[in-house]
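Participant: Below, the features straight out of Swiss-Prot:
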{"type": "MUTAGEN", "residues": "M1 to A", "note": "Loss of protein expression"}
{"type": "MUTAGEN", "residues": "C12 to A", "note": "Increased RNF187 stability and reduced polyubiquitination; when associated with A-15"}
{"type": "MUTAGEN", "residues": "C15 to A", "note": "Increased RNF187 stability and reduced polyubiquitination; when associated with A-12"}
{"type": "MUTAGEN", "residues": "R98 to K", "note": "Abolishes ubiquitination by TRIM7; when associated with K-109"}
{"type": "MUTAGEN", "residues": "K195 to R", "note": "No detectable effect on ubiquitination. Marked decrease in ubiquitination, but no effect on subcellular location; when associated with R-223 and R-224"}
{"type": "MUTAGEN", "residues": "K223 to R", "note": "No detectable effect on ubiquitination. Marked decrease in ubiquitination, but no effect on subcellular location; when associated with R-195 and R-224"}
{"type": "MUTAGEN", "residues": "K224 to R", "note": "No detectable effect on ubiquitination. Marked decrease in ubiquitination, but no effect on subcellular location; when associated with R-195 and R-223"}
Amino acid sequence: MALPAGPAEAACALCQRAPREPVRADCGHRFCRACVVRFWAEEDGPFPCPECADDCWQRAVEPGRPPLSRRLLALEEAAAAPARDGPASEAALQLLCRADAGPLCAACRMAAGPEPPEWEPRWRKALRGKENKGSVEIMRKDLNDARDLHGQAESAAAVWKGHVMDRRKKALTDYKKLRAFFVEEEEHFLQEAEKEEGLPEDELADPTERFRSLLQAVSELEKKHRNLGLSMLLQ
């Protein structure tokens, strides 16, 4: 179905001059072949229309002759049929109704007022799908990293818990040894005191010497206790 040529179709939508080696999109916009090549020089695809971002466009076989792909023919036939929600457009349809799976043209969308939430351009839907896929990949990577960190934290906590339990057992053992030593020394000191009390009075003639010897014995006992405690703490 050929469309009449007019002033708007005779100019390239990018350079606004007469198109050289014309390329016509399914949506009706015309471009120079060189302009389109420069426009998409750094893109890998998809390649929507540079003017309206329609995601389906074809190149003309001959200058001035519109492309007649199967998809374009189907859309033009749908546009020529009576529309349910508004007048049909003469250009290729740009939108698809996701709720009813039926095509809707740009003219019908403009006549309907604000864009309803169930209508969405195909190129925008594809772009959103890529963004969602990238977000999911990032979230999956973050989740895996968090699991690895959690596992490392649990392992470190288990190791430190083992160290604390070992130190606690060692401290209890040292405390029991020190307490038993003090009890033994106390009994030994009491026995020595009882022996001293049972000596005859003539052997206690010099109380100063006896008191000095007792002080020396007490000092040696305290020194022995202090050295033993330090040695246990340093183990």
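Positions of Cβ are set from backbone N, Cα and C atoms, glycine also.
At each noted site, the model still has the original residue.
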Participant: Calculate the distance in Å between the alpha carbons (Cα) of K223 (mutagenesis position) and C12 (mutagenesis position), and round it to a whole number.
Facilitator: 106
Participant: List the same-chain residues at least 6 positions away in sequence whose Cβ sits under 8 Å from the Cβ of C15 (mutagenesis position), in sequence order, or say none.
Facilitator: C32, C35
Participant: Can you grab the distance from C12 (mutagenesis position) over to K195 (mutagenesis position)? Cα atoms, rounded to a whole Å.
Facilitator: 125
Participant: Once the DSSP letters are reduced so that anything not helix or strand counts as coil, what is C12 (mutagenesis position)?
Facilitator: coil
